[in-house]
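Annotated in Swiss-Prot:
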| type | residues | note |
| --- | --- | --- |
| BINDING | ASN868 | 3beta-hydroxyandrost-5-en-17-one binding site |
| DOMAIN | 462-619 | domain 'GAIN-B' |
| MUTAGEN | PHE679 to Ala | Decreased activation by dehydroepiandrosterone |
| MUTAGEN | LEU705 to Ala | Decreased activation by dehydroepiandrosterone |
| MUTAGEN | TYR720 to Ala | Impaired ability to activate G-alpha protein G(s) without affecting ability to activate G(q) |
| MUTAGEN | PHE727 to Ala | Impaired ability to activate G-alpha protein G(s) without affecting ability to activate G(q) |
| MUTAGEN | TYR730 to Ala | Impaired ability to activate G-alpha protein G(q) without affecting ability to activate G(s) |
| MUTAGEN | TRP779 to Ala | Accelerated degradation; reduced expression to the cell surface; reduced ability to activate G-alpha G(s) |
| MUTAGEN | ILE780 to Ala | Accelerated degradation; reduced expression to the cell surface; reduced ability to activate G-alpha G(s) |
| MUTAGEN | PHE786 to Ala | Increased ability to activate G-proteins |
| MUTAGEN | TYR787 to Ala | Increased ability to activate G-proteins |
| MUTAGEN | VAL790 to Ala | Decreased ability to activate G-proteins |
| MUTAGEN | PHE794 to Ala | Decreased ability to activate G-proteins |
| MUTAGEN | TRP846 to Ala | Decreased activation by dehydroepiandrosterone |
Amino acid sequence: MVFSVRQCGHVGRTEEVLLTFKIFLVIICLHVVLVTSLEEDTDNSSLSPPPAKLSVVSFAPSSNGTPEVETTSLNDVTLSLLPSNETEKTKITIVKTFNASGVKPQRNICNLSSICNDSAFFRGEIMFQYDKESTVPQNQHITNGTLTGVLSLSELKRSELNKTLQTLSETYFIMCATAEAQSTLNCTFTIKLNNTMNACAVIAALERVKIRPMEHCCCSVRIPCPSSPEELEKLQCDLQDPIVCLADHPRGPPFSSSQSIPVVPRATVLSQVPKATSFAEPPDYSPVTHNVPSPIGEIQPLSPQPSAPIASSPAIDMPPQSETISSPMPQTHVSGTPPPVKASFSSPTVSAPANVNTTSAPPVQTDIVNTSSISDLENQVLQMEKALSLGSLEPNLAGEMINQVSRLLHSPPDMLAPLAQRLLKVVDDIGLQLNFSNTTISLTSPSLALAVIRVNASSFNTTTFVAQDPANLQVSLETQAPENSIGTITLPSSLMNNLPAHDMELASRVQFNFFETPALFQDPSLENLSLISYVISSSVANLTVRNLTRNVTVTLKHINPSQDELTVRCVFWDLGRNGGRGGWSDNGCSVKDRRLNETICTCSHLTSFGVLLDLSRTSVLPAQMMALTFITYIGCGLSSIFLSVTLVTYIAFEKIRRDYPSKILIQLCAALLLLNLVFLLDSWIALYKMQGLCISVAVFLHYFLLVSFTWMGLEAFHMYLALVKVFNTYIRKYILKFCIVGWGVPAVVVTIILTISPDNYGLGSYGKFPNGSPDDFCWINNNAVFYITVVGYFCVIFLLNVSMFIVVLVQLCRIKKKKQLGAQRKTSIQDLRSIAGLTFLLGITWGFAFFAWGPVNVTFMYLFAIFNTLQGFFIFIFYCVAKENVRKQWRRYLCCGKLRLAENSDWSKTATNGLKKQTVNQGVSSSSNSLQSSSNSTNSTTLLVNNDCSVHASGNGNASTERNGVSFSVQNGDVCLHDFTGKQHMFNEKEDSCNGKGRMALRRTSKRGSLHFIEQM
């Protein structure tokens, strides 16, 4: 009550009392609130007696996966003491989140099961009691003697507890308080376990400990929900009833790093319960059985131990269980004194399941994911490789390995990269060696799924592998892809139609793999590219399946919706890239359809002539490949026509085919003609999808390509003999030996390849037309064969031809410099004509293939396609149209009227029509300006005359003339090389030849008894 005594506002004594009372009430309320808050804070941790020294040890996973230890000593802290006695040494702290009114605080409630996905949090306490005067704790078996005497007894206890929790959990947080007076160590810990990890394993490892599942936690609306045990320590969480294992459950003390991990038999998982896993009591001494609505499979632990009964307890809220049969991870021996047995896959003792449709590998946490070094990862991979080397693999052990690989996929990328290829091989080998009785089997884990189906190669049906729900990965084999899948791969029914007979017997199973994370597929060479989908793969009994009559279709959902303006590529993992480390390649893969959330891929190729020497063996854009294809086929068609004309000309007219260069040219034209014809027929024959016919066409294409290369090299070798070995050189059956090399060596190479494996050749798709139809082509399928027998073979020929080309050019320059003043000089056009003709004759233009790389790839592909497909056309121009003696033969026999030449018009002349009569016999005698050469094997000369005509005299006195430096004799066919390849010795001759003075040179030919007069070019 307030009284106003005065108007001036003075307050009476009663008013002062009331004001004081109000202030006192406010202080009491604040005190109550503060005390309540302190009580709730103290309930969140395990506290030791007042005189105790409290040590808080926090383990947080560091960046490299190794727990970092932080120790804080708290002195003179008043804490509530956990009641303890000699008989009961372990208590569970119940963390309360209810206020004084009994109502749960209505703040942001986090459902941990929705956060953890495949894990669960547990809270537990344990109290160790030890004898202060003993160097070894009473209830522990210390096998690592190095710790004794170095650490204090409490530190030793804490160290062993740390190792146990580190081994059994994904992550954990621990806080310990030491009571020296009572010789006790009280520890409270929060651990994160995999949702299929049996919590009794922790109870077995930690003697007399109780574990409580954590479910709901309340936190401030400004704070995100927790994801680690450290964050949970700061919050108020509900604890469910403790998990109780029966009294006769195998117990064991905490163990050191040298001991094996104590694990108990798995509890039965009832998949009928959609969101809960119940711990039921399995029968003693029996394999653990996972009950599913469909046929049941029995799975036996690796080292069978008497199964302890597990009492029922409230269900743990976990993600929905797969309707597949689960198998446990490797379990080591558990007893009161556990022997040092290592958990490995090398010596499994597993019983085969009686009826198995699909098997799901549960993600049991028995190994450390965040290892301290790459050596730990390598040891785990090595254990799996050793187990696979033993042969057949049972489903439960295979499931354990799949789960092990799944956990390793979450290791740091820099540590995982060196082992990526080995892990991929482990996954493939698991599918190859998996032993199962039914038609199909599947193994799933959080990040990896594998499915294997038994097939009959002769009656294979269209099969679709489907992966669904990345949060709870499930796979299935369907006849068609569902709409809600995250990845599918469809194999056509014609998948194995083109397999060889011996491979048909091996193709008894098809394996599918799905990787939820691309950890094993890191390509450092990618620039401005990133993987936006999951990874899916398929293989047929580890065989190389090519020659598909229908494409394989792959549909992959994007992890994040892609932007419309970005370019999406379909790629595959090429194990040969990046020095054998593997890398992404889009060779042969194209986008069939692109949507906002998914991409449909298919594989095919377009074929251009450049694919024969495409060193990178990669494809370009469809529009460019279409243009290259048109250029290729038009060029090959023109070359075939003009090569045929060249062959008919040189074969029909005897006078122009007598010399060696002409005979070699005939062989080269024949090889190029056959190469172009087979290439033109290849794509047409590929449409029939006949394996034997396709292999035959590919073999002939390869053979004629090598023959063409070889005759180009023989052209260069012939020029070398003419320039360097002019004198004292005689080769018996010269052209016959050239033919044996030119046609025989490629035949040997192709025969060796066929002997090794005919499957090195076959049908392949090398691109796609803009309308989506594939362009199939019969060619070399094996990259090693291609690079050795095509690229390597061509490199040798190309280097020889380039060297010879340079030598010829240098020699021509020297000849021109030696000419006397006033002598007739060639024009620049003539020089360019000679160089161009030599370029196409020696196949120098094939060298464009070496520059078809990087940003100039397309440019050189165009140059390659234009010049090499038209090689036959250019040979016709330079060696038929540009040669006057060939033109005269055409005019004589093919023309009529004024264009027709008379029989002997300006072609064949005797030695008296401009030259003094002279006798040519065995040997040649000349004046002091002449050059004579003789040997035991040959005694013939060739006379080169710098004139517009030439006279060739044989032993019988017959002679012939020609222009442009190509000469031949009438009877024996002895010839010289083309004039631009001759090594000439000039001398003056005071005789007229064809109305002019000439300079003459002598050169030896390969036979006896003939003298040739050839004009200077």
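Glycine is no exception: its Cβ is also placed from the backbone N, Cα and C atoms.
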Among TYR720, TYR730, PHE786, which are mutagenesis positions, the residue with the most C-beta atoms within 10 angstroms of its C-beta: PHE786
Separation of alpha carbons, TYR720 (mutagenesis position) and TYR787 (mutagenesis position) (Å): 28
Candidate nearest PHE679 (mutagenesis position) in space, where candidates are the mutagenesis positions TRP779, ILE780, PHE786, VAL790 and distance is Cα-Cα: TRP779
Fewest Cβ neighbours within 10 Å, where candidates are the mutagenesis positions TYR787, PHE794: TYR787
Closest of ILE780, PHE786, TRP846 to TYR720 (mutagenesis position), Cα positions, mutagenesis positions only: TRP846
Neighbour-count leader, CB within 10 A, mutagenesis positions: PHE679, TRP846: PHE679
TRP779 (mutagenesis position) and PHE786 (mutagenesis position), Cα-Cα, nearest whole angstrom: 9
TRP779 (mutagenesis position) versus recorded positions LEU705, TYR730, PHE794, TRP846, ASN868 - nearest by Cα: LEU705
Reduced DSSP assignment, TYR730 (mutagenesis position): coil
Length of the line joining the Cα atoms of TRP846 (mutagenesis position) and VAL790 (mutagenesis position), in Å: 12
Neighbouring recorded positions, C-alpha within 10 angstroms of LEU705 (mutagenesis position) - of TYR730, ILE780, ASN868: none
Average pLDDT across the domain 'GAIN-B' (462-619), rounded to a whole number: 73
